[in-house]
Structures are given as structure tokens and as C-alpha cells.
Amino acid sequence: MSFTPGKQSSSRASSGNRSGNGILKWADQSDQVRNVQTRGRRAQPKQTATSQQPSGGNVVPYYSWFSGITQFQKGKEFEFVEGQGPPIAPGVPATEAKGYWYRHNRGSFKTADGNQRQLLPRWYFYYLGTGPHAKDQYGTDIDGVYWVASNQADVNTPADIVDRDPSSDEAIPTRFPPGTVLPQGYYIEGSGRSAPNSRSTSRTSSRASSAGSRSRANSGNRTPTSGVTPDMADQIASLVLAKLGKDATKPQQVTKHTAKEVRQKILNKPRQKRSPNKQCTVQQCFGKRGPNQNFGGGEMLKLGTSDPQFPILAELAPTAGAFFFGSRLELAKVQNLSGNPDEPQKDVYELRYNGAIRFDSTLSGFETIMKVLNENLNAYQQQDGMMNMSPKPQRQRGHKNGQGENDNISVAVPKSRVQQNKSRELTAEDISLLKKMDEPYTEDTSEI
């Protein structure tokens, strides 16, 4: 018997027949003579709008049972942990969860500004013995093919899964068993969410790990007569961004104007709702550091929550429930120091709280948390101490090093002996001059 994904029925337990929940589809006389190696292959399917790519890319003339996985970050590998990767579907037992993900290289299109934009690839799943590589054995090294199987599946035999008829069977949204680690930089079509980060895992040499790509999006949701291409949504989004003067592939640059807008937007929020970042620093949000606000120093004051070390500290932050029910709260009315005196005065209250966050050395990242806390608690005291240190004496211009006590004497205008006020002994000439000054003045009437 063969299994049909997405169809529920009673299961039959037998050593010769695989059990499952799918509707049993018994093969007719012509199907029974089909060779095992060719099971699941179409002879030559009719090309439709959903299987043709007008501007480059490889054609996928086979219909997958599941929606695709799309790459949205360049340079990310498409890979799964050993024993994971096959999507789940009602009616298919774990023993049939084996096959491969096929990379569909999509083409490029012209944007409104005349540039060619390459669409990132997409991956689609095919059961073992079906799809474009139905003849290939499990584990064969093929570019654009990534083999996956559950731990209960026998990879030496093809999966007993019927082909999908897009006119009667819709594509099933891709879902995985709990605990599956999805590739980083990819998202499941139709889910609207990016896939969780993947763990790096060693693969056997028979499993080829290739660059991520994607196949046709929701191929089963479109009939063969549909004129809508699977990449039309991406093209429309890119055209809209091009009209707005934005490039979806380039990160948006933050200018002084946008930084000012971001800062003002943050400052317009209540104090307890602000999140400091590069555009709005900790001091701008909450004021200078001091005894009452004693956390933060160095780069963390500049970057705020954008600091790479902040996320691990955020794990210690209490929840709203812990804040209200695990703290000592006190409501106090305070003086309104802000606002225009001409405007009606508002009553201002403070909800003061006192609590504690308890953790021990078994906490994940304990050493890093302690390091960050020690670096930022009361860091303002060290900064204030550095600012209060006496500045290094600067050498005046026009002097050479090593002049010592003469460095404080100006050389622009030399001082006279009177200005210098230097003491010296009187000479005989000085004494004679002083005596003449003491004699009475007499007018000289002698003729020349």
C-alpha cells in the first residue's frame, strides 16, 4: 500500500505492509508493474506557469507535498542535525520520513531603477524515490541536494508515498517534529517567521552540505493554469522599495536627521519605557550616573541596550509579575518640576520599589554575568576619580625641556632690574650720586 500525506485513515499493522494514518491508495494493474527504482517519478509532466522561470533559474517540473524553505540571508548553509529534517504530515509514519531537500535556484528580475536583482534560492522536500532525483540512492553527493531521514526510517528502500496531483492535493505547510533545529538564515514559506538558529553539526561524508536556496513557493496552492509566478510577491516588494528609493538588500544607513528622530521618539516615552541605544545614550535617557543610578560605564553608557553584553544581563531582569508581586512598593506624591508654569500643574506620583534578583553559580553564563556586573556597578566612581586627577603641567611655547624654575618666566618682554626686584650692593659711583642728591640745588650762572 502507499501513503498519501495529509489524509487520515485507519492503520494496518503488518510486517509486509507499513502502518500509517494515510488513506490507502491501492495501485491498479499498470501501477503494479512499475519498477521500485522508478517509483514516484513522472514520465514528463506538462510545463505550467508554476514550473517555468522566465528569467533564469532551474526548472522544477515536480510537485512537492510541502511548502518551501526560503533563504533570506546570504552565506548561510542549509543543514539539519542528524536524524532531523523530514517534515511531518498526517498519514505518513516515521518509517517513511526519508528523502531530500532540493535546491531551486531562482532567476533575477529588473527593478524600477533598471538594475538586475538576483533572488535567493529556495528548498523543497521530496520523499526518497520521488521528485527530480528519484533514481539516485540516498546519500549520493549531488550539488543542490541535501539528504535527510528520521532515525526510524530505512534509507535503503524508497518511501512508499504517492505522487502529488496539484489539481486535487494542495501543498501542506511545512512543519517539523518538536526539537528540530532549523537552518539559520531561512524561513518557512507561509509562516511569516524566520527559522530558529541552527547548531553546527558534523555530517557524514555521504551527505552533501550546499548553500541554501529555495524552490517554488506553495507550488500546490496554484493550479497548472494559474498565471501567477511564485516570485511575484518578492518582485512587487522590491519594486515598491525601489520606488521609495530604498534597497531591500542594503542596510539602511542612519543619518544625523534620522538619529535625531529616533532619539526624540525615545525621549517622548515615559521614563520607565525608554530603551537607550546608540542614537539615545544612557545619560540622555536617564541622566548622569551617581549613587541612585550607579550602573553603567564605558561602552555600555554609549551603546545602551545595543551593547553586546547587555542581552545576557537582560536575562536577570524581572518580569512584570515579579516586579509587582515580588517587590516592596510605595506610592509617593512628588513636586512637579517640569512643565510650563503658565500651564495647569499636574499631580506627579512616584511608584518606588525595593526588591532583589537572586541567582547562583549554576545560572547559564554565570561567569560572564559576574564580569559584566563588576565592570559596570559603581563605574561612575572610577570615572569621577580620573576626572578629578590634577592635569599634567603643560610646557609653555618657546621653552625647551629642562629649564626648571625658569619655565614660569615670560621671554616675550624681558623685565628690568627694578621689575625683577633683585638685591645688590651699592658701588662707589652709586654712593657719590646719592650724596649729590642730598646737596641743595644751586643754579649754575657761569658763562660759557
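Even glycines carry a Cβ here, placed using N, Cα and C.
Quick look at what Swiss-Prot lists:
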| type | residues | note |
| --- | --- | --- |
| VARIANT | Val33 to Phe | In strain: Isolate ATCC VR-759 and Isolate clinical OC43-Paris |
| DOMAIN | 61-190 | domain 'CoV N NTD' |
| VARIANT | Pro86 to Val | In strain: Isolate ATCC VR-759 and Isolate clinical OC43-Paris |
| BINDING | Arg106, Arg122, Arg164 | RNA binding site |
| VARIANT | Gly107 to Arg | In strain: Isolate ATCC VR-759 and Isolate clinical OC43-Paris |
| DOMAIN | 259-384 | domain 'CoV N CTD' |
Need one number for the RNA-binding residues Arg106, Arg122, Arg164: the maximum pairwise CA distance in Å, whole number please.
22
For the domain 'CoV N CTD' (259-384), DSSP counts of helix, strand and coil?
53 helix, 16 strand, 57 coil
Separation of alpha carbons, Gly107 (variant position) and Arg122 (RNA binding site) (Å):
11
What whole-number Å value do you get for the CA-CA distance of Gly107 (variant position) and Arg164 (RNA binding site)?
25
Which whole-number mean pLDDT does the model give the domain 'CoV N CTD' (259-384)?
87
Among all protein chains shown, how many Cβ atoms are found within 10 Å of the Cβ of Arg164 (RNA binding site), not counting that one?
26
